[in-house]
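Straight from Swiss-Prot, the features:
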type    : residues      : note
MUTAGEN : Asn71 to Gln  : Higher affinity for TEA. Loss of plasma membrane localization; when associated with Q-76. Loss of plasma membrane localization; when associated with Q-112. Loss of plasma membrane localization; when associated with Q-76 and Q-112
MUTAGEN : Asn96 to Gln  : Higher affinity for TEA and lower Vmax
MUTAGEN : Asn112 to Gln : Higher affinity for TEA, lower Vmax and loss of plasma membrane localization
Amino acid sequence: MPTVDDILEQVGHFHFFQKQTFFLLALISAAFTPIYVGIVFLGFTPDHRCRSPGVAELSQRCGWSPGEELNYTVPGLGAADGAFARQCMRYEVDWNQSSPGCVDPLASLAPNRSHLPLGPCQHGWVYDTPGSSIVTEFNLVCARSWMLDLFQSAVNIGFFIGSVGIGYLADRFGRKLCLLVTILINAAAGVLMAVSPNYTWMLIFRLIQGLVSKAGWLIGYILITEFVGLNYRRTVGILYQVAFTVGLLVLAGVAYALPRWRWLQLTVTLPYFCFLLYYWCIPESPRWLISQNKNAKAMRIMEHIAKKNGKSLPVSLQSLRAAEDVGEKLNPSFLDLVRTPQIRKHTCILMYNWFTSSVLYQGLIMHLGLAGGDIYLDFFYSALVEFPAAFLIIATIDRVGRRYPWAVSNMVAGAACLASVFVPDDLQGLRITVACLGRMGITMAYEMVCLVNAELYPTFIRNLGVLVCSSLCDVGGIVTPFLVYRLTAIWLQLPLVVFAVVGLVAGGLVLMLPETKGRTLPETIEEAENLQRPRKNREKVIYVHVRKADGPLT
């Protein structure tokens, strides 16, 4: 009996139905962007200072300019290490009772300001921004700044749990059902987050979004690759990630137009309600139906695909079977990922690369909000370079191979991070160029690890290997907010130094992996172990063995 791939040979690998389905699912990929990196705008931390009762009235009475008000009433101005004092401390002065003058009002209290006692902010903060973010609304600064780290870590914890749990449910109950359920929950949680009355509820709804959003993105990825023919799977997989990049560009524009975080959150959530219409637009995966022995339903869907593509099914292709032959089933085990030396090495290197790809990708985006430039333009420019990154991958993986482009992309990302440390702030053009190179490098590395991970494991542990290794991506996402925001409190460029080290190490480790270009996917542990061996040498061994076997006959 024919397989799905056999029927797609007749009805079209990537014709009208597949293009329509790809467009619809690509919208989900683009809509996932605000959840993954929306922290840049939702959690933007503007310059701030303690709110001191009486200062505003005194400033108005004396006719101070904004600069004079800061100079007279805020500690730490001009000091190299005065950021903490300027943003988190205040003079312990009762501005309403001390009757200060308008010229150097603190001079009557102490001849030297350094002798005046300082205390923590007690009446909130004043933020230098026309809009709002979760930071400004819930005062997530100074002693409460860790709560911003937790906000982003919560969504990554959700990614970690949801990808495993909902991934299992999608294999058990079907792609379409799980996709629609994740869309509905995501839409509801996003709206509830936009109207959250306090930080705790906002955190809970963000965690719920994390539980379902990445899983929904992955289900969309699986669906489109299962609807197209074999020769198009790699291309549509990369283009599905390009749709995520389009979402980055749209997010920058929407965030610029809507500087208030609640309206921004509501706006980027509303498209998910439209995605519920996919119930009538996208069928279940025929490959999944066959795996569940629902061949009749799978055949009806293939007939629907043929009709959409303007084709007709030959009489000889009126039944379906699974692509895999029925035989002895091997039960995968976590120990299989570390039992043999080569697979153990592959597992360790892949886990590290998933972790570093997540840390560098999310970390570079988060660092944009702290670098002091135009956050909207910097975000937009850095997103643009993801397009050439995707097309470079398509152009090189089947010509040059996987290993060298992957290693170089990691090293470029690491070197760009290190170079950024030494670029002066006044060279804005050079700073943006270096940042874009780093972003392009880590984008290529991210997409390459997705591709190569599946090519290094034998069939019976391939899904398990991808699942376990890619889980380190979410662990990296959990760690990254604390890494970025805590290290910048020590030195603004310190996260870039850390990114440079882990990126360069990742590039070196990739060179220890085998090249998988032109190789069939390994079916057994033995074949996976022999991937490191050059094919030419392997042919020589077979040749010698045959000569020895023929020897006694001559």
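Cβ atoms are placed via backbone N, Cα and C, with glycine included.
Since this is a predicted model, take the numbers as computed values, not measurements.
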In this structure, the one of the mutagenesis positions Asn71, Asn96, Asn112 whose CB has the fewest other CB atoms within 10 Å is Asn112
Work out the three-state DSSP category of Asn112 (mutagenesis position). coil
Three-class DSSP assignment, Asn71 (mutagenesis position), comes back as helix
Hey, how far is Asn112 (mutagenesis position) from Asn96 (mutagenesis position), Cα to Cα, in Å? 21
